[in-house]
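What follows is one structure encoded as structure tokens, with my remarks underneath.
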Amino acid sequence: MVRSMRSRVAARAVAWALAVMPLAGAAGLTMAASPAAVAADTYAATRYPVILVHGLAGTDKFANVVDYWYGIQSDLQSHGAKVYVANLSGFQSDDGPNGRGEQLLAYVKQVLAATGATKVNLIGHSQGGLTSRYVAAVAPQLVASVTTIGTPHRGSEFADFVQDVLKTDPTGLSSTVIAAFVNVFGTLVSSSHNTDQDALAALRTLTTAQTATYNRNFPSAGLGAPGSCQTGAATETVGGSQHLLYSWGGTAIQPTSTVLGVTGATDTSTGTLDVANVTDPSTLALLATGAVMINRASGQNDGLVSRCSSLFGQVISTSYHWNHLDEINQLLGVRGANAEDPVAVIRTHVNRLKLQGV
């Protein structure tokens, strides 16, 4: 009975995960950007440009229609910030010659050439935080700060789960077929129709085992000791360049009681009869994926990334009532009644960077 219950939970989670994947978090390295809003003030006018870095399954603008960072770039611009949005492969590893890290590095250099600035402030969501860390490690002189939002620095238990499910096929055909469809999807939603997509490499990148390897290859003072569920230093100096390090994440998905070996989960971002449960399909989907993570000992999470995994540098908060997409104001600005305003949180943080002189 317990095994049957777990199987049903797993099957539903995979289905819901596939439904939400298009919205989660290619190397279109053009400098095209949305028209800058007229600045009402200089609240977010940092010394160095801000680059927003998307995560898994992302792009700068889905199918050239919907912003990944929904409403965030225009808000920052209206407060005086110079903001650029990277457009990387939606499905790819972070390291390697074709990786997202090298794509982002090329984009950083373009932004610097276009603006005359000497450094940038990187703000990455989900996998975008790992990508940002790559650039800070290999080209430290180009980076002033790294901020990660809901980033799986220690990997994602849900990525482990998906990988384990795929391994149950002895032929390996399911992995190949699913990856082919996901790669095509990545090309279609990319604003530049980027064909550099590798879904299986992206999945491996986000597993707990592979992120441990990544952290050894690209260490950062912002990381705490492995297994400690602690953050690291608020600053680091790499090659003579100092980086300010920040993070935050959502923990809307919380464990409840355990029955027959299966622990339940609740979404603290939503209230009773919350409209987000109806108008935003990712709300229930991320509750399901978060439940899978809880049953793999993740603890509280945002549906894809646990609290412990998100810790990096100076932790602004891990108490936001957000799921993984709420962190970037998705889906289309809809969020639960208890969820904080992510646009305001990011605006306040960019002001924090301004006050720090970067």
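Every residue, even glycine, has its Cβ placed from backbone N, Cα and C.
Here the original residues stay in place, and none of the substitutions has been built in.
Look at Swiss-Prot and you will find S126 tagged as active site, nucleophile. There are 31 other CB atoms within 10 A of the CB of S126 (mutagenesis position), with all protein chains counted. DSSP classifies S126 (mutagenesis position) as coil under the three-state reduction.
The active site, charge relay system annotation in Swiss-Prot covers D302 (among others), and the record cites experimental evidence as its basis. Residue environment of D302 (mutagenesis position) contains 31 other Cβ atoms, counted within 10 Å of its Cβ in all protein chains.
DSSP gives H324 (mutagenesis position) a coil state; it is part of no helix or strand. The Cβ neighbour count for H324 (mutagenesis position), using a 10 Å radius and every protein chain shown, is 34. The active site, charge relay system feature in Swiss-Prot is assigned to H324 (among others).
The annotation Ca(2+) binding site is assigned in Swiss-Prot to D280, D326, Q330, V334. DSSP gives V334 (Ca(2+) binding site) a coil state; it is part of no helix or strand.
DSSP assigns H54 (mutagenesis position) to coil in the three-state reduction, outside any helix or strand. Around H54 (mutagenesis position), taking its Cβ as the centre, 29 other Cβ atoms fall within 10 Å, counting all chains. Listed in Swiss-Prot is the mutagenesis experiment H54 to A, annotated as follows: No effect on enzyme activity.
For S126 to A, Swiss-Prot lists a mutagenesis experiment annotated as follows: Complete loss of activity.
According to DSSP, D160 (mutagenesis position) is assigned to a helical segment. All protein chains shown were included, and the count of other CB atoms within 10 Å of the CB of D160 (mutagenesis position) stands at 20. Experimental mutagenesis at this site is recorded by Swiss-Prot as D160 to A or E, annotated: No effect on enzyme activity.
Cβ neighbours within 10 Å of D280 (mutagenesis position), excluding its own Cβ and spanning all shown chains: 25. According to Swiss-Prot, the mutagenesis experiment D280 to E carries the following note: No effect on enzyme activity.
In the three-state DSSP scheme, D280 (mutagenesis position) is classed as coil. For the published mutagenesis D280 to A, Swiss-Prot gives the following note: Complete loss of activity.
What Swiss-Prot says about the mutagenesis result for D302 to A is this: 75% loss of activity.
What Swiss-Prot says about the mutagenesis result for H324 to A is this: Complete loss of activity.
With a cut-off of 8 Å between CB atoms and residues at least 6 apart in sequence, the same chain places V275, A276, T279, D280 near V334 (Ca(2+) binding site), listed in sequence order. With respect to Cβ neighbours within 10 Å, the binding-site residues D326, Q330 differ, and Q330 shows the lowest count. Sequence-ordered, the extra residues of this chain that approach the Ca(2+) site, with Cβ no more than 8 Å from the Cβ center of D280, D326, Q330, V334, are A276, S282, T283, N323, L325, N329, L331, L332, G333, R335. When the recorded positions H54, D160, H324, D326, Q330 are ranked by how far their Cα is from the Cα of D302 (mutagenesis position), H324 comes first.
In terms of Cα spacing, the mutagenesis positions H54, S126, D160 that come within 10 Å of H324 (mutagenesis position) are S126. On the backbone, the CA of D326 (Ca(2+) binding site) and the CA of S126 (mutagenesis position) stand 12 Å apart.
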